[in-house]
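Taken straight from Swiss-Prot:
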VARIANT   Arg91 to Ser  In strain: CCUG 17874
VARIANT   Thr199 to Ile  In strain: CCUG 17874
VARIANT   Glu252 to Gly  In strain: CCUG 17874
Amino acid sequence: MLRLLIGLLLMSFISLQSASWQEPLRVSIEFVDLPKKIIRFPAHDLQVGEFGFVVTKLSDYEIVNSEVVIIAVENGVATAKFRAFESMKQRHLPTPRMVARKGDLVYFRQFNNQAFLIAPNDELYEQIRATNTDINFISSDLLVTFLNGFDPKIANLRKACNVYSVGVIYIVTTNTLNILSCESFEILEKRELDTSGVTKTSTPFFSRVEGIDAGTLGKLFSGSQSKNYFAYYDALVKKEKRKEVRIKKREEKIDSREIKREIKQEAIKEPKKANQGTQNAPTLEEKNYQKAERKLDAKEERRYLRDERKKAKATKKAMEFEEREKEHDERDEQETEGRRKALEMDKGDKKEERVKPKENEREIKQEAIKEPSDGNNATQQGEKQNAPKENNAQKEENKPNSKEEKRRLKEEKKKAKAEQRAREFEQRAREHQERDEKELEERRKALEAGKK
(Lines of atoms letter the chains of each structure in order from A and count residues from 1; the text may use other names and numbers.)
(Lines give C-alpha, C1' and ligand atoms only; values in the text may rest on other atoms or scores of the structure.)
Protein backbone atom coordinates (compact mmCIF):
# COMPACT_ATOMS: atom_id res chain seq x y z
CA MET A 1 0.00 0.00 0.00
CA LEU A 2 2.84 2.34 0.88
CA ARG A 3 4.48 1.61 -2.47
CA LEU A 4 1.23 2.48 -4.27
CA LEU A 5 0.94 5.82 -2.43
CA ILE A 6 4.56 6.71 -3.22
CA GLY A 7 3.96 5.85 -6.88
CA LEU A 8 0.85 8.06 -6.99
CA LEU A 9 2.69 11.01 -5.44
CA LEU A 10 5.62 10.60 -7.83
CA MET A 11 3.35 10.38 -10.86
CA SER A 12 1.41 13.46 -9.73
CA PHE A 13 4.61 15.47 -9.29
CA ILE A 14 5.95 14.42 -12.68
CA SER A 15 2.67 15.16 -14.44
CA LEU A 16 2.58 18.66 -12.97
CA GLN A 17 6.17 19.36 -13.96
CA SER A 18 6.00 18.08 -17.55
CA ALA A 19 2.85 19.26 -19.24
CA SER A 20 4.36 21.46 -21.95
CA TRP A 21 3.56 19.00 -24.74
CA GLN A 22 -0.13 19.15 -23.77
CA GLU A 23 -0.63 22.85 -24.46
CA PRO A 24 -1.75 23.72 -28.03
CA LEU A 25 0.78 25.77 -29.98
CA ARG A 26 0.57 27.78 -33.19
CA VAL A 27 3.65 29.01 -35.09
CA SER A 28 4.25 30.80 -38.39
CA ILE A 29 6.41 29.30 -41.14
CA GLU A 30 9.55 31.32 -41.86
CA PHE A 31 11.22 29.17 -44.52
CA VAL A 32 10.03 26.62 -47.10
CA ASP A 33 12.08 24.28 -49.30
CA LEU A 34 9.57 22.74 -51.71
CA PRO A 35 11.87 20.25 -53.50
CA LYS A 36 13.02 18.73 -50.19
CA LYS A 37 9.65 19.34 -48.49
CA ILE A 38 11.26 21.02 -45.48
CA ILE A 39 9.94 23.96 -43.46
CA ARG A 40 11.47 25.93 -40.58
CA PHE A 41 9.90 27.96 -37.80
CA PRO A 42 10.62 29.03 -34.18
CA ALA A 43 11.00 25.95 -31.99
CA HIS A 44 9.51 27.30 -28.72
CA ASP A 45 9.20 24.14 -26.55
CA LEU A 46 8.56 21.74 -29.43
CA GLN A 47 10.28 18.35 -29.47
CA VAL A 48 11.50 16.04 -32.22
CA GLY A 49 8.67 13.79 -33.36
CA GLU A 50 5.77 16.12 -32.60
CA PHE A 51 3.05 16.17 -35.21
CA GLY A 52 1.12 19.14 -36.60
CA PHE A 53 -0.73 20.39 -39.66
CA VAL A 54 -0.35 23.45 -41.89
CA VAL A 55 -3.30 25.82 -42.39
CA THR A 56 -3.47 28.30 -45.28
CA LYS A 57 -5.82 31.25 -44.90
CA LEU A 58 -7.64 32.28 -48.06
CA SER A 59 -10.07 35.13 -48.67
CA ASP A 60 -12.99 33.93 -46.55
CA TYR A 61 -11.99 30.47 -45.31
CA GLU A 62 -9.03 28.36 -44.21
CA ILE A 63 -7.76 25.08 -45.65
CA VAL A 64 -5.51 22.34 -44.24
CA ASN A 65 -2.99 21.60 -47.00
CA SER A 66 -0.35 19.37 -45.38
CA GLU A 67 0.83 17.67 -42.20
CA VAL A 68 4.29 18.01 -40.60
CA VAL A 69 6.58 16.04 -38.27
CA ILE A 70 9.50 17.75 -36.53
CA ILE A 71 12.81 16.09 -37.44
CA ALA A 72 15.31 18.46 -35.79
CA VAL A 73 15.50 21.29 -33.25
CA GLU A 74 18.66 23.44 -33.25
CA ASN A 75 19.44 26.94 -31.95
CA GLY A 76 15.77 27.69 -31.33
CA VAL A 77 14.78 26.74 -34.89
CA ALA A 78 12.64 23.68 -35.61
CA THR A 79 12.99 21.81 -38.90
CA ALA A 80 10.05 19.69 -40.05
CA LYS A 81 9.15 17.49 -42.98
CA PHE A 82 5.76 18.10 -44.56
CA ARG A 83 3.60 15.80 -46.68
CA ALA A 84 0.06 15.65 -48.01
CA PHE A 85 -2.63 15.82 -45.33
CA GLU A 86 -3.98 12.26 -45.10
CA SER A 87 -5.26 12.07 -41.52
CA MET A 88 -8.79 12.76 -42.78
CA LYS A 89 -8.39 11.25 -46.24
CA GLN A 90 -11.71 10.92 -48.09
CA ARG A 91 -11.80 9.99 -51.77
CA HIS A 92 -15.21 11.61 -52.26
CA LEU A 93 -13.92 15.06 -51.20
CA PRO A 94 -11.75 17.34 -53.37
CA THR A 95 -8.00 16.99 -52.84
CA PRO A 96 -6.25 20.33 -52.06
CA ARG A 97 -3.46 21.15 -54.50
CA MET A 98 -1.89 23.82 -52.30
CA VAL A 99 1.45 23.36 -50.55
CA ALA A 100 3.01 24.92 -47.47
CA ARG A 101 4.33 28.43 -47.98
CA LYS A 102 5.93 31.18 -45.96
CA GLY A 103 3.52 32.84 -43.56
CA ASP A 104 1.22 29.83 -43.17
CA LEU A 105 0.39 28.70 -39.64
CA VAL A 106 1.34 25.31 -38.20
CA TYR A 107 -0.88 23.95 -35.43
CA PHE A 108 0.59 21.54 -32.87
CA ARG A 109 -0.88 19.56 -29.95
CA GLN A 110 -4.48 20.16 -30.96
CA PHE A 111 -5.53 16.66 -29.82
CA ASN A 112 -2.95 16.03 -27.08
CA ASN A 113 -5.61 16.42 -24.40
CA GLN A 114 -7.09 13.08 -25.53
CA ALA A 115 -5.17 9.82 -25.20
CA PHE A 116 -5.34 6.04 -25.33
CA LEU A 117 -3.95 4.12 -22.35
CA ILE A 118 -2.38 0.69 -22.79
CA ALA A 119 -1.78 -0.96 -19.42
CA PRO A 120 -1.25 -4.58 -18.32
CA ASN A 121 -3.96 -4.68 -15.63
CA ASP A 122 -6.76 -2.69 -14.04
CA GLU A 123 -4.64 -1.44 -11.09
CA LEU A 124 -2.08 0.39 -13.22
CA TYR A 125 -4.84 1.51 -15.59
CA GLU A 126 -6.80 3.23 -12.81
CA GLN A 127 -3.60 4.53 -11.17
CA ILE A 128 -2.48 6.34 -14.34
CA ARG A 129 -5.95 7.72 -14.97
CA ALA A 130 -6.12 9.07 -11.41
CA THR A 131 -2.74 10.85 -11.64
CA ASN A 132 -3.44 12.47 -15.04
CA THR A 133 -6.74 14.23 -14.49
CA ASP A 134 -5.99 16.83 -17.17
CA ILE A 135 -6.04 14.13 -19.88
CA ASN A 136 -9.25 12.75 -21.34
CA PHE A 137 -8.50 9.04 -21.67
CA ILE A 138 -10.57 7.35 -24.35
CA SER A 139 -11.88 4.02 -23.10
CA SER A 140 -9.58 1.10 -23.85
CA ASP A 141 -12.73 -0.87 -24.72
CA LEU A 142 -13.03 1.17 -27.93
CA LEU A 143 -9.40 0.53 -28.85
CA VAL A 144 -9.55 -3.23 -28.26
CA THR A 145 -12.79 -3.39 -30.26
CA PHE A 146 -11.14 -1.47 -33.09
CA LEU A 147 -8.22 -3.96 -33.13
CA ASN A 148 -10.76 -6.81 -33.35
CA GLY A 149 -8.58 -9.43 -31.67
CA PHE A 150 -5.33 -8.65 -33.51
CA ASP A 151 -2.09 -7.57 -31.88
CA PRO A 152 -1.61 -3.78 -31.70
CA LYS A 153 0.59 -2.58 -34.55
CA ILE A 154 1.81 0.95 -35.12
CA ALA A 155 -0.26 1.35 -38.30
CA ASN A 156 -3.45 0.16 -36.57
CA LEU A 157 -2.84 2.44 -33.58
CA ARG A 158 -2.44 5.42 -35.91
CA LYS A 159 -5.72 4.58 -37.64
CA ALA A 160 -7.48 4.35 -34.28
CA CYS A 161 -6.06 7.74 -33.28
CA ASN A 162 -7.43 9.31 -36.47
CA VAL A 163 -10.85 7.73 -35.95
CA TYR A 164 -11.21 8.90 -32.33
CA SER A 165 -9.27 12.22 -32.64
CA VAL A 166 -6.55 11.12 -30.22
CA GLY A 167 -3.18 12.88 -30.06
CA VAL A 168 -1.04 10.73 -27.73
CA ILE A 169 -0.77 7.14 -26.51
CA TYR A 170 0.25 6.11 -23.00
CA ILE A 171 2.00 2.71 -23.10
CA VAL A 172 3.16 0.94 -19.94
CA THR A 173 6.40 -1.03 -20.45
CA THR A 174 8.83 -2.53 -17.95
CA ASN A 175 9.15 0.04 -15.12
CA THR A 176 8.35 2.86 -17.57
CA LEU A 177 5.35 4.86 -18.70
CA ASN A 178 5.94 5.98 -22.30
CA ILE A 179 3.98 8.89 -23.78
CA LEU A 180 4.12 8.74 -27.57
CA SER A 181 2.79 10.91 -30.38
CA CYS A 182 0.07 9.07 -32.27
CA GLU A 183 1.18 10.07 -35.77
CA SER A 184 4.98 9.91 -35.50
CA PHE A 185 5.04 7.34 -32.64
CA GLU A 186 7.96 9.31 -31.25
CA ILE A 187 8.41 9.22 -27.46
CA LEU A 188 7.48 12.64 -26.10
CA GLU A 189 8.10 11.77 -22.46
CA LYS A 190 9.18 8.89 -20.24
CA ARG A 191 8.13 8.47 -16.62
CA GLU A 192 9.31 5.95 -14.10
CA LEU A 193 6.65 3.47 -13.07
CA ASP A 194 7.07 0.46 -10.79
CA THR A 195 5.71 -2.64 -12.54
CA SER A 196 7.43 -5.26 -10.37
CA GLY A 197 4.18 -6.03 -8.57
CA VAL A 198 2.36 -7.01 -11.77
CA THR A 199 1.80 -10.77 -11.71
CA LYS A 200 -1.07 -11.13 -14.17
CA THR A 201 -1.57 -9.27 -17.45
CA SER A 202 -4.44 -8.93 -19.92
CA THR A 203 -4.24 -9.64 -23.66
CA PRO A 204 -3.60 -7.51 -25.68
CA PHE A 205 -3.98 -4.99 -22.81
CA PHE A 206 -6.45 -4.21 -20.07
CA SER A 207 -10.05 -3.63 -21.14
CA ARG A 208 -13.52 -4.65 -20.04
CA VAL A 209 -14.29 -6.32 -23.38
CA GLU A 210 -13.91 -10.08 -23.53
CA GLY A 211 -14.50 -12.76 -26.11
CA ILE A 212 -13.06 -10.99 -29.21
CA ASP A 213 -11.51 -13.63 -31.44
CA ALA A 214 -9.66 -12.89 -34.68
CA GLY A 215 -10.34 -16.43 -35.92
CA THR A 216 -7.92 -19.16 -36.92
CA LEU A 217 -6.56 -17.28 -39.95
CA GLY A 218 -6.26 -14.06 -37.93
CA LYS A 219 -4.32 -15.81 -35.19
CA LEU A 220 -2.04 -17.33 -37.82
CA PHE A 221 -1.09 -13.88 -39.17
CA SER A 222 -1.20 -11.87 -35.93
CA GLY A 223 0.65 -14.54 -33.96
CA SER A 224 -0.97 -13.60 -30.60
CA GLN A 225 2.39 -12.20 -29.52
CA SER A 226 0.78 -9.74 -27.11
CA LYS A 227 -0.01 -12.57 -24.67
CA ASN A 228 3.44 -11.85 -23.21
CA TYR A 229 2.60 -8.23 -22.41
CA PHE A 230 5.92 -6.69 -21.32
CA ALA A 231 8.07 -8.48 -23.89
CA TYR A 232 5.73 -7.43 -26.71
CA TYR A 233 5.37 -3.73 -25.79
CA ASP A 234 9.04 -3.30 -24.82
CA ALA A 235 9.97 -4.57 -28.28
CA LEU A 236 7.29 -2.41 -29.95
CA VAL A 237 8.56 0.82 -28.36
CA LYS A 238 12.25 -0.03 -28.92
CA LYS A 239 11.61 -1.03 -32.53
CA GLU A 240 9.95 2.27 -33.29
CA LYS A 241 12.68 4.12 -31.44
CA ARG A 242 15.36 2.45 -33.58
CA LYS A 243 13.35 3.30 -36.66
CA GLU A 244 13.10 6.95 -35.64
CA VAL A 245 16.84 7.07 -34.94
CA ARG A 246 17.54 5.75 -38.45
CA ILE A 247 15.20 8.32 -39.94
CA LYS A 248 16.84 11.08 -37.93
CA LYS A 249 20.32 10.06 -39.06
CA ARG A 250 19.16 9.92 -42.65
CA GLU A 251 17.66 13.39 -42.37
CA GLU A 252 20.88 14.71 -40.80
CA LYS A 253 22.73 13.70 -43.97
CA ILE A 254 21.15 16.68 -45.73
CA ASP A 255 23.85 18.97 -47.04
CA SER A 256 24.85 21.04 -43.99
CA ARG A 257 26.41 23.75 -46.11
CA GLU A 258 23.19 24.36 -47.94
CA ILE A 259 21.27 24.51 -44.66
CA LYS A 260 23.67 27.08 -43.21
CA ARG A 261 23.48 29.18 -46.36
CA GLU A 262 19.68 29.11 -46.26
CA ILE A 263 19.64 30.12 -42.58
CA LYS A 264 21.95 33.04 -43.32
CA GLN A 265 19.75 34.17 -46.19
CA GLU A 266 16.71 34.09 -43.95
CA ALA A 267 18.57 35.98 -41.20
CA ILE A 268 19.19 38.89 -43.55
CA LYS A 269 15.83 40.67 -43.39
CA GLU A 270 16.68 43.83 -45.29
CA PRO A 271 17.84 43.27 -48.90
CA LYS A 272 20.73 45.22 -50.29
CA LYS A 273 19.68 48.33 -52.20
CA ALA A 274 21.11 48.71 -55.67
CA ASN A 275 22.33 52.12 -56.81
CA GLN A 276 20.08 52.16 -59.86
CA GLY A 277 17.06 50.71 -58.09
CA THR A 278 17.28 47.36 -59.87
CA GLN A 279 15.53 44.35 -58.39
CA ASN A 280 17.50 41.99 -56.17
CA ALA A 281 18.23 38.44 -57.25
CA PRO A 282 15.53 36.02 -56.08
CA THR A 283 16.20 34.10 -52.88
CA LEU A 284 16.32 30.32 -52.69
CA GLU A 285 12.79 30.25 -51.32
CA GLU A 286 11.52 32.39 -54.20
CA LYS A 287 13.32 30.14 -56.69
CA ASN A 288 11.70 27.09 -55.14
CA TYR A 289 8.30 28.75 -55.32
CA GLN A 290 8.90 29.76 -58.93
CA LYS A 291 9.94 26.21 -59.78
CA ALA A 292 6.82 24.77 -58.14
CA GLU A 293 4.63 27.35 -59.88
CA ARG A 294 6.21 26.51 -63.24
CA LYS A 295 5.42 22.85 -62.67
CA LEU A 296 1.82 23.67 -61.83
CA ASP A 297 1.59 26.02 -64.83
CA ALA A 298 3.00 23.30 -67.10
CA LYS A 299 0.41 20.84 -65.83
CA GLU A 300 -2.38 23.36 -66.36
CA GLU A 301 -1.06 24.16 -69.84
CA ARG A 302 -0.97 20.48 -70.79
CA ARG A 303 -4.48 20.01 -69.46
CA TYR A 304 -5.69 23.12 -71.32
CA LEU A 305 -4.12 21.94 -74.60
CA ARG A 306 -5.64 18.49 -74.15
CA ASP A 307 -9.08 20.03 -73.61
CA GLU A 308 -8.63 22.28 -76.64
CA ARG A 309 -7.70 19.30 -78.81
CA LYS A 310 -10.78 17.47 -77.63
CA LYS A 311 -12.96 20.50 -78.40
CA ALA A 312 -11.38 20.87 -81.86
CA LYS A 313 -12.01 17.21 -82.63
CA ALA A 314 -15.61 17.48 -81.46
CA THR A 315 -16.13 20.65 -83.54
CA LYS A 316 -14.60 18.98 -86.61
CA LYS A 317 -16.82 15.94 -86.20
CA ALA A 318 -19.89 18.16 -85.84
CA MET A 319 -18.98 20.11 -89.00
CA GLU A 320 -18.40 16.89 -90.94
CA PHE A 321 -21.71 15.57 -89.73
CA GLU A 322 -23.47 18.78 -90.83
CA GLU A 323 -21.83 18.59 -94.27
CA ARG A 324 -22.87 14.97 -94.69
CA GLU A 325 -26.37 15.93 -93.57
CA LYS A 326 -26.55 18.72 -96.17
CA GLU A 327 -25.31 16.41 -98.94
CA HIS A 328 -27.83 13.79 -97.93
CA ASP A 329 -30.66 16.35 -97.90
CA GLU A 330 -29.67 17.66 -101.33
CA ARG A 331 -29.51 14.14 -102.75
CA ASP A 332 -32.93 13.32 -101.28
CA GLU A 333 -34.40 16.53 -102.70
CA GLN A 334 -33.00 15.72 -106.16
CA GLU A 335 -34.41 12.20 -106.05
CA THR A 336 -37.78 13.49 -104.86
CA GLU A 337 -37.85 16.12 -107.62
CA GLY A 338 -37.00 13.46 -110.23
CA ARG A 339 -39.79 11.24 -108.96
CA ARG A 340 -42.26 14.10 -109.11
CA LYS A 341 -41.28 14.99 -112.68
CA ALA A 342 -41.59 11.36 -113.75
CA LEU A 343 -45.01 11.17 -112.13
CA GLU A 344 -46.16 14.34 -113.92
CA MET A 345 -44.91 12.99 -117.26
CA ASP A 346 -46.86 9.75 -116.68
CA LYS A 347 -49.99 11.76 -115.98
CA GLY A 348 -49.55 13.80 -119.22
CA ASP A 349 -49.09 10.66 -121.35
CA LYS A 350 -52.23 9.10 -119.94
CA LYS A 351 -54.28 12.22 -120.73
CA GLU A 352 -53.07 12.17 -124.33
CA GLU A 353 -53.95 8.48 -124.66
CA ARG A 354 -57.45 9.17 -123.35
CA VAL A 355 -57.99 11.99 -125.88
CA LYS A 356 -56.87 9.90 -128.92
CA PRO A 357 -59.64 7.22 -128.69
CA LYS A 358 -62.29 9.90 -128.49
CA GLU A 359 -60.93 11.65 -131.60
CA ASN A 360 -60.85 8.32 -133.48
CA GLU A 361 -64.51 7.68 -132.65
CA ARG A 362 -65.48 11.13 -133.89
CA GLU A 363 -63.61 10.65 -137.16
CA ILE A 364 -65.31 7.30 -137.78
CA LYS A 365 -68.72 8.81 -137.14
CA GLN A 366 -67.99 11.76 -139.42
CA GLU A 367 -66.86 9.46 -142.25
CA ALA A 368 -69.96 7.37 -141.83
CA ILE A 369 -72.12 10.45 -142.24
CA LYS A 370 -70.39 11.85 -145.33
CA GLU A 371 -72.62 10.32 -147.96
CA PRO A 372 -76.26 11.49 -147.79
CA SER A 373 -78.93 8.87 -147.95
CA ASP A 374 -80.99 8.95 -151.20
CA GLY A 375 -84.20 7.48 -149.88
CA ASN A 376 -86.24 8.13 -152.94
CA ASN A 377 -83.74 6.79 -155.49
CA ALA A 378 -82.18 4.00 -153.34
CA THR A 379 -83.07 0.48 -154.26
CA GLN A 380 -83.42 -2.46 -151.96
CA GLN A 381 -80.14 -3.82 -153.26
CA GLY A 382 -78.38 -0.66 -152.21
CA GLU A 383 -79.88 -0.94 -148.71
CA LYS A 384 -78.71 -4.54 -148.48
CA GLN A 385 -75.22 -3.50 -149.47
CA ASN A 386 -75.14 -0.64 -146.94
CA ALA A 387 -76.33 -2.87 -144.07
CA PRO A 388 -73.18 -5.04 -143.89
CA LYS A 389 -70.99 -1.94 -144.12
CA GLU A 390 -72.72 -0.41 -141.09
CA ASN A 391 -72.32 -3.68 -139.12
CA ASN A 392 -68.63 -3.78 -139.96
CA ALA A 393 -68.22 -0.14 -138.84
CA GLN A 394 -69.90 -0.93 -135.51
CA LYS A 395 -67.61 -3.93 -134.99
CA GLU A 396 -64.59 -1.81 -135.78
CA GLU A 397 -65.82 0.82 -133.32
CA ASN A 398 -66.32 -1.84 -130.60
CA LYS A 399 -62.84 -3.37 -131.11
CA PRO A 400 -60.89 -0.17 -130.55
CA ASN A 401 -63.07 0.57 -127.52
CA SER A 402 -62.21 -2.77 -125.84
CA LYS A 403 -58.43 -2.33 -126.53
CA GLU A 404 -58.48 1.21 -125.24
CA GLU A 405 -60.29 0.05 -122.11
CA LYS A 406 -57.61 -2.55 -121.41
CA ARG A 407 -54.88 -0.03 -122.05
CA ARG A 408 -56.59 2.47 -119.80
CA LEU A 409 -56.87 -0.06 -116.96
CA LYS A 410 -53.19 -0.92 -117.30
CA GLU A 411 -52.21 2.72 -117.23
CA GLU A 412 -54.37 3.35 -114.16
CA LYS A 413 -52.72 0.41 -112.36
CA LYS A 414 -49.30 1.74 -113.30
CA LYS A 415 -50.31 5.18 -112.12
CA ALA A 416 -51.61 3.82 -108.81
CA LYS A 417 -48.37 1.88 -108.27
CA ALA A 418 -46.27 4.94 -109.16
CA GLU A 419 -48.26 7.13 -106.78
CA GLN A 420 -47.93 4.54 -104.02
CA ARG A 421 -44.16 4.30 -104.57
CA ALA A 422 -43.89 8.09 -104.56
CA ARG A 423 -45.81 8.29 -101.27
CA GLU A 424 -43.66 5.57 -99.72
CA PHE A 425 -40.51 7.32 -100.88
CA GLU A 426 -41.66 10.66 -99.46
CA GLN A 427 -42.55 8.95 -96.16
CA ARG A 428 -39.12 7.32 -95.93
CA ALA A 429 -37.45 10.60 -96.83
CA ARG A 430 -39.34 12.41 -94.05
CA GLU A 431 -38.48 9.71 -91.50
CA HIS A 432 -34.83 9.77 -92.51
CA GLN A 433 -34.74 13.57 -92.30
CA GLU A 434 -36.35 13.56 -88.84
CA ARG A 435 -33.88 10.95 -87.60
CA ASP A 436 -30.92 12.92 -88.96
CA GLU A 437 -32.23 16.12 -87.36
CA LYS A 438 -32.49 14.36 -83.99
CA GLU A 439 -28.93 13.04 -84.29
CA LEU A 440 -27.67 16.47 -85.29
CA GLU A 441 -29.41 18.06 -82.32
CA GLU A 442 -27.88 15.50 -79.94
CA ARG A 443 -24.43 16.15 -81.40
CA ARG A 444 -24.87 19.90 -80.95
CA LYS A 445 -25.98 19.46 -77.33
CA ALA A 446 -22.98 17.21 -76.63
CA LEU A 447 -20.69 19.77 -78.26
CA GLU A 448 -22.12 22.61 -76.17
CA ALA A 449 -21.75 20.52 -73.01
CA GLY A 450 -18.12 19.78 -73.91
CA LYS A 451 -17.40 23.48 -74.45
CA LYS A 452 -18.88 24.33 -71.05
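Keep in mind that glycine also has a Cβ here, set from the backbone N, Cα and C atoms.
All protein chains included, Thr199 (variant position) registers 7 other Cβ atoms within 10 Å of its own Cβ. In this structure, Arg91 (variant position) belongs to neither helix nor strand by DSSP; it is coil. Put simply, Arg91 (variant position) is 47 Å from Thr199 (variant position) when counted between their Cα atoms. In the structure as shown, the Cβ atom of Arg91 (variant position) sits within 10 Å of 5 other Cβ atoms.
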